[in-house]
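Per Swiss-Prot, the features are:
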- His311: active site (ACT_SITE)
- His356: active site (ACT_SITE)
- Ile651, Asp653, Asn677: Ca(2+) 4 binding site (BINDING)
- Asp706, Tyr707, Asp708: Ca(2+) 5 binding site (BINDING)
- His356 to Leu: Abolishes hydrolysis inositol phospholipids. No effect on binding to phosphatidylinositol 4,5-bisphosphate (MUTAGEN)
- Ser381 to Ala: Decreases hydrolysis inositol phospholipids (MUTAGEN)
- Ser388 to Ala: No effect on hydrolysis inositol phospholipids (MUTAGEN)
- Lys441 to Gln: Decreases on hydrolysis inositol phospholipids (MUTAGEN)
- Arg549 to Gly: Decreases on hydrolysis inositol phospholipids (MUTAGEN)
Amino acid sequence: MDSGRDFLTLHGLQDDEDLQALLKGSQLLKVKSSSWRRERFYKLQEDCKTIWQESRKVMRTPESQLFSIEDIQEVRMGHRTEGLEKFARDVPEDRCFSIVFKDQRNTLDLIAPSPADAQHWVLGLHKIIHHSGSMDQRQKLQHWIHSCLRKADKNKDNKMSFKELQNFLKELNIQVDDSYARKIFRECDHSQTDSLEDEEIEAFYKMLTQRVEIDRTFAEAAGSGETLSVDQLVTFLQHQQREEAAGPALALSLIERYEPSETAKAQRQMTKDGFLMYLLSADGSAFSLAHRRVYQDMGQPLSHYLVSSSHNTYLLEDQLAGPSSTEAYIRALCKGCRCLELDCWDGPNQEPIIYHGYTFTSKILFCDVLRAIRDYAFKASPYPVILSLENHCTLEQQRVMARHLHAILGPMLLNRPLDGVTNSLPSPEQLKGKILLKGKKLGGLLPPGGEGGPEATVVSDEDEAAEMEDEAVRSRVQHKPKEDKLRLAQELSDMVIYCKSVHFGGFSSPGTPGQAFYEMASFSENRALRLLQESGNGFVRHNVGHLSRIYPAGWRTDSSNYSPVEMWNGGCQIVALNFQTPGPEMDVYQGRFQDNGACGYVLKPAFLRDPNGTFNPRALAQGPWWARKRLNIRVISGQQLPKVNKNKNSIVDPKVTVEIHGVSRDVASRQTAVITNNGFNPWWDTEFAFEVVVPDLALIRFLVEDYDASSKNDFIGQSTIPLNSLKQGYRHVHLMSKNGDQHPSATLFVKISLQD
């Protein structure tokens, strides 16, 4: 039952010095402010999955003193968070480290007694995170179940009494009536000692993890045999999985990759265990493995791509009084975001600051944000990052901004047009590793050659902070001075190359040329929706050659989001959402940008790139986009669904909703029945049929909720997949958490077919 020892042995880490130090534990200084440093004991638990932290809170619970390795986003050495940068400058960097979590919770800033202790923690955690990520689905399942067994073994005798068995089933999120639990217990208790140990626990584990639906699927493919031959596997891949590359080569590679039995592998066969390993793997996922890498043409103009974009990136919470943080930029970049917003204002000591103007959100230094962007811009993707500047600074502080941009970003910053690219927007491929500024600019694309002098007066049209239309909102923000003119420093203007901010003056027409290719307008969600309603095709055609940025309405002071789908349907590229706010809008957003290797750029369909096209998302007619498909999805079962209530006795009642997002004609939703008291292996076996007419714009969202008859259902997990990335056949859908991180073991088992 020692899952930790199994983990260390599996990865050859049983004698690792760093991990032994973590298992022993150590006293560390926890830092919260300049006046709050407290010594606390931290220790890696034996399961190698959780960290125990000493707490002196009066209302502490055992659960509150633990955090999971799976919740860690990153471990940073030195003064590399706002907390340590502000409050631990007196301590050498080699003793400082930070644990950054995936969700919105605070970073854990720590000081070790010595550089060696800090190294043990940083290297040890890196090793566990790396090796946990490399575990296959079966290993994760085993590790998780063994961890639950260890928790249930209250007296730590490596045996399981009937009472401990009941606790174990609750840990697994399954409610079994006592008579059935007693029946399983007796079947496995071969020694008749009224407790399970060693092989008896293994027998119980096998009985628990047996999946009837996998047995049935395997029997369909193997007939009466105990294994699949290469020919049988090829037939399954062709007829059920609809794999384009189905053939002996693919079958043999799957056997080599997933078959655990060396005997079967040598005989070029796949056992049921190997079959399950394949179905749980990336090859058996409902999301196309080929689309997990960059596969699209990256050589087209920027305006031909959807761009993952964040609104008011600096905010961690609401738009009126929440905190601003450099961590928000890091989180967005790590999620593949390629367009960030910087709302710049004059700060004290001649240092520009970033915050949501006219509100009470906290303030951060412009230079600190640039350093965070420099360090993280290209960790998740090599393709260009666009910094959307909302500039409210005086000339003097604009020049400080320009100096910081030059000094901190250096050669990353694009500060002149690319050679030979002066008539159209460059491509993501041409701009790899580059950071572009979007903002006000004096003159045209090329340097003005002295025209206009060192500064000029231009109209500021993107003052989103002043767009607080609602009276209730206006009463809660600071008074906006009456000023609609901005004096722009030449030094800052010259750094804006291909993304010059302009007022939208209407679509181009004969005799009215409209915007230059390097000029772009921003639209509130409401204005964009009006343009789509009044001139859908005009907006689509405008977006073939020009970038358009969409941002949330001013009344969304709670940082809520609008649906990005309608904007994408109109060809809008920079559809900015509040990344800090989880919900269905961000689920769909993350699903769209999971495509093309999650690089932050997704090529628009051909009909949204045609300057003479006739597509209108609000008045759908026949055209090259019309490709009627019949989509059948059978939701068969769920696996290891997480608890939503921290109450240990609470078991989920899961239901699944399958949603279609796309053009209005394709939008649809279907629901399964509710399965009571079973989050471990619920069974639905329910089929849904959908008709989709514009598949290139459709996304499929699988939503799993805990049903509640008296209030709103609780979110359990979801996965959103572009229809063009959806694989056919028997597949596992790997569920994501509320914050967009993948659950380690939670899946749906489905069968998918897509026909013309």
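Cβ from N, Cα, C; glycine included.
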Residues within 8 Å of the Ile651, Asp653, Asn677 Cβ centre (excluding the Ca(2+) 4 site residues themselves): Gln175, Ser650, Val652, Pro654, Ile675, Thr676, Asn678, Gly679
Rounded to the nearest Å - Cα separation of Asp708 (Ca(2+) 5 binding site) and Ile651 (Ca(2+) 4 binding site): 12
Other CB atoms, at most 10 A from the CB of His356 (mutagenesis position): 25
Greatest C-beta neighbour count within 10 angstroms, which of the recorded positions Ser381, Ser388, Asn677: Ser388
Chain-internal residues near Ile651 (Ca(2+) 4 binding site), provided their CB is under 8 angstroms and they sit 6+ positions away: Lys170, Asn173, Ile174, Gln175, Lys643, Asn677, Asn678, Gly679
Minimum Cα separation from Arg549 (mutagenesis position), reported as the residue among recorded positions Ser388, Asp653, Asp706, Tyr707 that achieves it: Ser388
For Lys441 (mutagenesis position): DSSP state (helix, strand, coil): coil
Cβ atoms near Asp708 (Ca(2+) 5 binding site) (within 10 Å, other residues, all chains): 12
Ser388 (mutagenesis position) and His311 (active site), Cα-Cα, nearest whole angstrom: 9
Inter-residue Cα distance where the pair is Tyr707 (Ca(2+) 5 binding site) and Ser388 (mutagenesis position), in Å: 42
